[in-house]
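Feature annotations, reproduced from Swiss-Prot:
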type	residues	note
BINDING	Asn239, Met268, Tyr297, His333, Ser353, Arg354, Gly355, Asp394, Gly395, Leu396, Arg397, Glu433, Tyr460	substrate binding site
BINDING	His437, His501	Zn(2+) binding site
BINDING	Cys581, Cys584, Cys589	[4Fe-4S] cluster binding site
MUTAGEN	Glu324 to Lys	Shows thiamine-independent growth under anaerobic conditions, but thiamine dependent growth under aerobic conditions
MUTAGEN	Cys363 to Met	No effect
MUTAGEN	Phe371 to Pro	No effect
MUTAGEN	Asn405 to Ser	No effect
MUTAGEN	Cys494 to Ala	No activity
MUTAGEN	Arg548 to His	Shows thiamine-independent growth under anaerobic conditions, but thiamine dependent growth under aerobic conditions
MUTAGEN	Cys581 to Ala	No activity
MUTAGEN	Cys584 to Ala	No activity
Amino acid sequence: MSTTTLTRREQRAKAQHFIDTLEGTAFPNSKRIYVTGSQHDIRVPMREIQLSPTLIGGSKDNPQFEENEAVPVYDTSGPYGDPEVAINVQQGLAKLRQPWIDARNDSEELDDRSSAYTRERLADDGLDDLRFTGLLTPKRAKAGKRVTQLHYARKGIVTPEMEFIAIRENMGRERIRSEVLRHQHPGMNFGARLPENITPEFVRDEVAAGRAIIPANINHPESEPMIIGRNFLVKVNANIGNSAVTSSIEEEVEKLVWSTRWGADTVMDLSTGRYIHETREWILRNSPVPIGTVPIYQALEKVNGIAEDLTWEAFRDTLLEQAEQGVDYFTIHAGVLLRYVPMTAKRLTGIVSRGGSIMAKWCLSHHKENFLFEHFREICEICAAYDVSLSLGDGLRPGSIQDANDEAQFSELHTLGELTKIAWEYDVQVMIEGPGHVPMHMIQRNMTEELESCHEAPFYTLGPLTTDIAPGYDHFTSGIGAAMIGWFGCAMLCYVTPKEHLGLPNKEDVKQGLITYKIAAHAADLAKGHPGAQIRDNAMSKARFEFRWEDQFNLALDPFTARAYHDETLPQESGKVAHFCSMCGPKFCSMKISQEVRDYAAAQTIEIGMADMSEDFRAKGGEIYLKREEA
């Protein structure tokens, strides 16, 4: 029975069963490895794909094999990808970063929650059954201190998070010895700096320059450090979250775990339904990846969905609430200025960003400047106290191909650049959000404008979608644009699922969106010439040419689908060793023919060589032993 045919009660029960029976799980023929750093508690997780040996000769009774090296790959699944770790969603994940946060001695536990709304929720006994039981006591920077990774980087301090990231970004490629696997085409990097080996000092330098961010709230110690910047691997974000009409806490936690399994580097909780506060707590306590939010969504819920009733005070309380829960980055639509709103009147699709439309409506109804812009310095002060990164939202992004690259879009982008410099005054980390709907020939301008206007702060885009004609397939239309803008320098790609413009995605939609965007991100890394990016491709090509079917499945981004497609026509075990697939059959397989040509050419070379030696032997008189001068 597919998810779409289940009742709401059945969906919740299924999600609850998933949570109750959750165990650490490895991908087929993969194992979890940990690469250690300079101190014992820096243990960086990676997935190592084990490969079978290559048959190189011998006989049927005595075959000769050559070993193939295991291929290490980046792993976002956290403890969920380690079969040796006991998982208990009720207790949450281990607090990996807590010792590092405590050792810095620049933060302190709060006596009480700073948010009035949080205090109200905690006092409500009716929420006991929904509430995560092991609530942390939130921390905040001590008076006069800043606790951001940007602050440490500017002070010349290499944090454990930075060392963790350096090891992670190198992806264990130093373990690979095979020249075949290490071979890589030169890339075209459009000015990106891509060192052969990423060091902790390089990570620090990039963060200090504002070219990269490490989203790592001190109240989310469960997260594994990662970095977003154009001089690192291209990252992918997945969106989850309930709505007023569908989804539950259990389903959102299930989607979180599912997202990290399929490669989400960060996850945004875009919940707009009931129990937003409680849902977010469960997500944070069980998330090994950074969590982002759009605080204006929850602030709007607090005023019963009436945009005109929003106030700075309600929004500020929401920021404090979420920062003390552990949210790692906020999307803030502070660039939607009153004077920019009329620019959207001539658009075909107007303002399509939820956050952008909320703020535009507030500005027009009060005929005042955006209160997020007016109070931006106060927002930065809050972020600096918890190390919440800012994702400056593109509230005026184009929602159709016709509206791409217009005056409203780039006016807002210029303002985001000004806000970036203000945030940096407070040592707050910043990335910039981008479009949207942009045809292929207009995509590169978005990247060059962002780098110039926003001082090389990391770019984070939704696609962009390259055509508007394919509802139901917008993971494809946007994946094309995502690969291109990732190549041009975009640091993180926000996935689009097949449900875009149509409905709230389910588990399968999340997987489809993530696989599509992992392809786009990897294609961008290859095109940029990111060191080591081609290793997995080379391993796959070698396995494909050698008809190592199991290795082909296991090297795939989605081993299960690869195997299922193969087995639709060749399900027998003999099909896993056959030197053909059902596409061409045994007589027309190009790779089988290529192998035969190669073997024939090698035999011909040997035969010609033997003939030459025979002729030389006869020319020298046919003597078995020659005098030294003749030899």
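Here the Cβ of each residue, glycine as well, is placed from N, Cα and C on the backbone.
So, quick note: what you're seeing has the original residues, none of the substitutions.
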Q.
With every protein chain in view, what's the tally of Cβ atoms within 10 Å of the Cβ of Tyr297 (substrate binding site), excluding that atom itself?
A. 19
Q. Quick one, of the recorded positions Asn239, Ser353, Asn405, which Cβ has the fewest other Cβ within 10 Å?
A. Asn405
Q | Count of other CB atoms lying within 10 Å of the CB belonging to Cys363 (mutagenesis position) | A | 21
Q.
Checking the contact step here: among the recorded positions Glu324, Cys363, Phe371, Cys494, His501, Arg548, which have a Cα within 10 Å of the Cα of Arg397 (substrate binding site)?
A. none
Q | Candidates Glu324, Cys363, Asn405, His437, Cys494, Arg548, namely the recorded positions, that fall within 10 Å of Asn239 (substrate binding site) by Cα distance | A | Cys494
Q | Cys494 (mutagenesis position) CB neighbourhood, other CB atoms within 10 A | A | 23
Q: Anything within 10 Å of Asn405 (mutagenesis position)? Look among the recorded positions Tyr297, Glu324, Gly395, His437, Cys494, His501, comparing CA atoms, and list what you find.
A: His437
Q | Asn239 (substrate binding site) in three-state DSSP notation | A | strand
Q: Express the distance between the Cα positions of Cys363 (mutagenesis position) and Tyr460 (substrate binding site) as a whole number of Å.
A: 26
Q: Starting from the Cα of His437 (Zn(2+) binding site), work out which of the recorded positions (Glu324, Ser353, Gly355, Tyr460, Cys494, Arg548) are within 10 Å.
A: none
Q: Within 10 Å of each Cβ, count the other Cβ atoms, then let me know which of the binding-site residues Gly355, Gly395 comes out lowest.
A: Gly355
Q: Rounded to whole angstrom, what's the largest C-alpha distance between any two of Asn239, Met268, Tyr297, His333, Ser353, Arg354, Gly355, Asp394, Gly395, Leu396, Arg397, Glu433, Tyr460, listed as binding substrate?
A: 20
